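Here's what Swiss-Prot has on this protein:
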DOMAIN    348-555  domain 'MCM'
BINDING   Gly398, Asp399, Pro400, Ser401, Thr402, Ser403, Lys404, Ser405  ATP binding site
MUTAGEN   Lys404 to Ala  Reduces ATPase activity of the mcm2-mcm7 complex by 50% and disrupts DNA replication. Does not disrupt formation of the pre-replicative complex onto chromatin. Abolishes ATPase activity of the mcm2-mcm7 complex; when associated with A-386 in mcm7
Amino acid sequence: MELGGPAAAGDTDIAGQQLFKDELSDKCQKLFLEFLEECKGKDGSNLYVSAAEELIRPERNTLAVNFTDIEYYNQQLATTIQEEYYRVYPHLCRAVRSFARQMGNIPANKEFYIAFSDFPARQKIRELSSAKIGTLLRISGQVVRTHPVHPELVSGTFLCMDCQSIVKDVEQQFRYTQPTICKNPVCANRRRFTLDTNKSRFVDFQKVRIQETQAELPRGAIPRSVEIILRAEAVESAMAGDRCDFTGTLIVVPDVSALAAGDARMETGAKVTGGEGFNSEGVQGLKALGVRDLSYRLAFLACYVGATNPRFGGKDLREEDQTAESIKNQMTVQEWEKVFEMSQDKNLYHNLCTSLFPTIHGNDEIKRGVLLMLFGGVPKTTMEGTSLRGDINVCIVGDPSTSKSQFLKHVEEFSPRAVYTSGKASSAAGLTAAVVKDEESHEFVIEAGALMLADNGVCCIDEFDKMDLKDQVAIHEAMEQQTISITKAGVKATLNARTSILAAANPVGGRYERSKSLKHNVNLSAPIMSRFDLFFILVDECNEVTDYAIARRIVDLHARNEESIERVYSIEDIQRYLLFARQFQPKITKEAEEFIVEQYRRLRQRDGSGVAKSSWRITVRQLESLIRLSESMARMHCSDEVQPKHVKEAFRLLSKSIIRVDTPDVSFDQGEDEKNIEGENNGNLNNGEEAMETNQDEPINEKPSSNAGLKMSFAEYKQISNLLVLYMQKMEETEEECHLTTTDLVNWYLKEMEAEIETETELILKKRLIEKVIHRLIYYDHILIELNKSELKTMDDTKETGEDAAEDRILVVNPNYMLED
């Protein structure tokens, strides 16, 4: 059967108007019905019989057809559908209805629709033009706004208010369309009709706005957006943040938003009565829309919605029912063998890091942390229904030009669902979600922000410290509970924001000061800092070897471009392996559980001591971070169980982040006045961290030159304190009644250092130095505790000098202090 030919004239309708028969569409309908009846699979069975049987169910009305099957069956039919899609679409739906009737009893008034999947060509949003109106297209983009589902009038039945005649099946052209004239020959009514809703046909209708993805965007261009119209079963198939493919056609619709302005101009000058004015607002204005002002715009009528890249998790990165078998079926044999080979690689951890960031030299710990963030932990739900996040949040703090933004850009390009934004240019609504008014329905709808767009992905936030405080508070909930709660303009909703956050921040003043703790170097609040699992600090230090290596790497990139990049695995290999590894749900073994508890206890003990000062307080959130990192390590090795070796690496990475000890030189120039003040307020001291910071920030007092040189590095101070503590603990274990005084410790230390002392001046200096160290261990770090024997004597015996009283004090090690490894 040949397709083509002009439309032939047909019969006349009741009103005497001539109807035209579309022969091309009729032939398409007949050929398409034959295709549905005759299309066979590899096993010889009909491909669409089972799908058509599903259409008998009341809630189903759409048949999905693979467009490649049509091309294989009849290329001319496929070409006609592609070029004349909007013209032949109603006839294709009738063919589906005829095919479904062969499967069983179907209500006479039930409408059916068709959806085409796997359409070969894909158009960019920027390439849509009026030349493509009515043809079958496939476009892709990221959903930024979804409207609620409404019923749409597709075919109306009207009642003439003059003669009570019924006008059936008036097709609605994307706006409220009344009959042009009453079908009664003796009635000349053209305006007064009422809609009979019981006999009219409605269909589910939803508007979705999509935007160009960052990869398709030309450099320096503003992203274009287009409205998608979804009907029937296609509604609610795309959520805000999804990257989807839409198959359908480009159409022209009246611009309803221009109606208000047009009506306002029209009604102010018109001398009409109240009734006519009401009709003008409700019916006549819509009827005249686009006729006077030519207010039309392009929209996309979609029949099918699919994931942009389902093989790499373009839409659903963490599908709960995803199994190893289903992922394997999506890969070729060679791809699956490569994934299996990677899982057996004994040096997988290192190779993944180098392959993921080949252009960044060094910073191995940050590469490992970002890699574990991409694998992620296991999300859990307690018996009470509380959700525990599995995503890992990472913050990179560093001096300028230390490749912070490069890490963020690499992750954005690699991850299938990542959003890159800047903290200073982002508001709270832009990061979470905004409530905006629809220009047509004047209803409030939710427009997704960066965290919603990155749902099931990674949100990269640069210049995180430049955000306003009120904007930082807005993401508290998203970082821990992974939801966004909105109560604005009558809209109350809780939205998902299951995203990992990779943030980059600059220190206060532009340079990281080692003499201050992390919280004083970064302009971030304590609640925000506690929600990050890993903190990495980058300091721009002058190192001849490192500077040479970095310069060589940069020059190689500029000279040879991609040739100088050495990758063990390609980006596609890592994406496939990441998708496969993320379906593992590792369980914590008994040995790993005990090891996690022991490591957390060590972190808490280390945080309580004054010497090993932490970046921030160790809380239960760090315990949860340790669990998430351990699960991520197990996922990376495709293990179903978390082993102690996974916990060990997670603890090492967490320790690099948490115990970032700021070690300025220790000065002993405080004088004896502080000693007296400390002694009086011994019970009201602050914690060790604050005491350490107070000591660091104090200016050097003007003292005699005898005390001016009493300084030592923090490493030397720590070494001496460890020697003293080890000696005291050894003496307490060997002797039942051990009474070590300050004098005993001084004499023991000088005896140990006898080989290094040559002159009397050095002896006096060493003696004064060890006395100052012991004084600091007692009053500042609280590692040693003094017990005063003079309390047992009478008041007359206590009239001694301060030196005698000090020498008489018994010293013991604080029982809560634990030596570092």
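Backbone N, Cα and C atoms are what each Cβ position is placed from, and that goes for glycine too.
Swiss-Prot feature annotations superimposed on the structure.
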| residue | record | contacts (Cβ under 8 Å, 6+ apart) |
| --- | --- | --- |
| Gly398 | ATP binding site | Lys404, Ala504, Asn506, Pro507, Tyr512, Phe536, Ile537, Leu538, Val539, Asp540 |
| Asp399 | ATP binding site | Asn506, Pro507, Gly510, Arg511, Tyr512, Leu538, Val539, Asp540 |
| Pro400 | ATP binding site | Asn506, Gly510, Asp540 |
| Ser401 | ATP binding site | Asp540 |
| Thr402 | ATP binding site | Leu538, Val539, Asp540 |
| Ser403 | ATP binding site | Ile360, Asn363, Leu538 |
| Ser405 | ATP binding site | Asp462, Ala504 |
Taken over the domain 'MCM' (348-555), the model's mean pLDDT:
82
Within 8 Å of the Cβ centroid of the ATP site residues Gly398, Asp399, Pro400, Ser401, Thr402, Ser403, Lys404, Ser405, which other residues of the same chain have their Cβ?
Ala504, Asn506, Leu538, Asp540
Using all protein chains in view, find how many other C-beta atoms are within 10 Å of the C-beta of Lys404 (mutagenesis position).
25
Using DSSP, would you call Gly398 (ATP binding site) helix, strand or coil?
strand
